[in-house]
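Chemist: Quick one: structure below, then a few questions.
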Amino acid sequence: MKVFVVLLCLSLAAVYALEERLDKDADIMLDSPADMERAKDGDVEGPAGCKKYDVECDSGECCQKQYLWYKWRPLDCRCLKSGFFSSKCVCRDV
């Protein structure tokens, strides 16, 4: 009987720890509810005519931030190899 009580207590402690971890991860992944109401997917912050996520760019042309997948993401121009001698630069999250 004592073993059963100990196992029950350990399993309850594990469930509680998992719930705390999931709550913490949810807070990290999502911005505050006020930000979610104001921003919509695709909204950007930056100078007029700045490039959005996954658009070809040169250095300094990307928007500062774009709201994607429920979070503000800072953007930067990243160059990816598209061939042996060539590369393609696109705006990606930092």
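Our numbering is plain: 1 for the first residue shown, then up by one each step along the chain.
In case you wondered, yes, glycine gets a Cβ from its N, Cα and C as well.
Substitutions noted, but not modelled.
According to Swiss-Prot, the experimentally introduced change D58 to A is described as follows: Almost complete loss of activation of B.germanica sodium channel. Among the mutagenesis results in Swiss-Prot, Y70 to A has the note: Almost complete loss of activation of B.germanica sodium channel. The residue drawn here is the original one. Under its mutagenesis annotations, Swiss-Prot gives R78 to A the following note: Almost complete loss of activation of B.germanica sodium channel. According to Swiss-Prot, the mutagenesis experiment F84 to A carries this note: Severe decrease of activation of B.germanica sodium channel. Annotation of the published mutagenesis F85 to A in Swiss-Prot: Severe decrease of activation of B.germanica sodium channel; the original residue is retained in the structure shown. Per Swiss-Prot, mutagenesis S86 to A is noted as: Severe decrease of activation of B.germanica sodium channel.
What does the local environment look like for each feature on the list?
Modeler: In this structure, D58 (mutagenesis position) belongs to neither helix nor strand by DSSP; it is coil.
For Y70 (mutagenesis position), the Cβ neighbour count at a 10 Å cut-off comes to 12, with all displayed protein chains included.
In the three-state DSSP scheme, R78 (mutagenesis position) falls into the strand class.
Around the Cβ of F84 (mutagenesis position), the same chain contributes no residue under 8 angstroms that is 6 or more positions distant in sequence.
Around F85 (mutagenesis position), taking its Cβ as the centre, 6 other Cβ atoms fall within 10 Å, counting all chains. F85 (mutagenesis position) carries neither a helix nor a strand DSSP state and counts as coil.
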Chemist: Let me know how many other Cβ atoms fall within 10 Å of the Cβ of S86 (mutagenesis position).
Modeler: 7
Chemist: List the Cα distance (Å, whole number) between S86 (mutagenesis position) and R78 (mutagenesis position).
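Modeler: Computed Cα spacing between S86 (mutagenesis position) and R78 (mutagenesis position) is 14 Å.
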Chemist: Neighbour count, 10 Å Cβ-Cβ cut-off, for R78 (mutagenesis position): what number do you get?
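Modeler: Within a 10 Å radius of the Cβ of R78 (mutagenesis position) lie 15 other Cβ atoms.
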